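Report on the following structure.
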Amino acid sequence: MLVLGSLRSALSCSSTASLISKRNPCYPYGILCRTLSQSVKLWQENTSKDDSSLNITPRLLKIIPNDTDIVTLEKQDELIKRRRKLSKEVTQMKRLKPVSPGLRWYRSPIYPYLYKGRPVRALTVVRKKHGGRNNSGKITVRHQGGGHRNRTRLIDFNRWEGGAQTVQRIEYDPGRSSHIALLKHNTTGELSYIIACDGLRPGDVVESFRRGIPQTLLNEMGGKVDPAILSVKTTQRGNCLPISMIPIGTIIHNVGITPVGPGKFCRSAGTYARVLAKLPEKKKAIVRLQSGEHRYVSLEAVATIGVVSNIDHQNRSLGKAGRSRWLGIRPTVRGVAMNKCDHPHGGGRGKSKSNKLSMSPWGQLAKGYKTRRGKNQNRMKVKDRPRGKDARL
């Protein structure tokens, strides 16, 4: 930085000397006047050449940053402005003219930033639909079948590739409730899809620190790891890093379980987890999941900063049964509407399950029945999710 100032207008020798002598009687008035006048003359001789060459009046106090500083400051200002704008942004719901019941009750969130074209074909594959049936033709997953043809997007849940990556666009994915982001590596130019976090927009730069701290970041910190600077640089929205590098209390998503595995938890729309504690002696961390359950994960497991995008997915209304069929979801028949041979609630005169407890088609109790007992308990679970009146909404 080049700092230019003026002592001509700011320092009037007589007034300044009188002010100093009044506050400090030990300094004589005459000596102060001579000293100040000499300093002003020396300053004028030294700065007259610089002022004439730069065409800057000495009365003006200006700070002229370097080109690199200007670029950095502009980027920071743009980022802050965009975050303020996003914080005030309210998602509008799409409503259609109520010509029919299916249009009357249809609600869908509007996201103007979504890309309207086709996905990158090299990052998609064709997956044949099986209608919820296994290799022997038996239904193993109910309520599946039909639906519109689509290609499965290949999502990078591991994020092993380091270096800065720029978000090209945010896309709709028919295979999941969240949105996805197309990334382009700034060095190699390689394309990849990741789960988009809330607030991620085209032009943003994200980075993965799963393989460690890059040398460029170490050089910025002076060759030594400064925890404060490292936390500010790495814990940005959309960045992927080990849980050992994430501060306690940070909101994360796409949380892994093992040191080398992909992200497993909190991948659907609007979900997130929170880092509660780190236990270096056990090489584990405690994470609170979306359900409220506290769970152990590896301290070197992967996680991404932020909340999963498409938070208003829960507020949508399909409006009619046909839209569920377009999504590949078949109807769910009530047990009391079935025959006795098909469901424990079936049969009888009228639609009543009699005095039986609610249960599944295979006789398993549906309300309050614990399915894990004894040695089959999950050892990684620290605290069970809240139930009943304490359940999370």
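Note that Cβ sites are derived from N, Cα and C of the backbone, with glycine treated the same way.
Under its mutagenesis entries, Swiss-Prot includes His343 to Gln with the note: Causes a cold-sensitive respiratory growth defect. Does not impair assembly of the ribosomal subunit. Close to His343 (mutagenesis position) in the fold, though at least 6 residues off in sequence, lie Gly335, Val336, Pro361, each with a CB less than 8 Å from its CB.
Under the three-state DSSP scheme, His343 (mutagenesis position) falls in the coil class.
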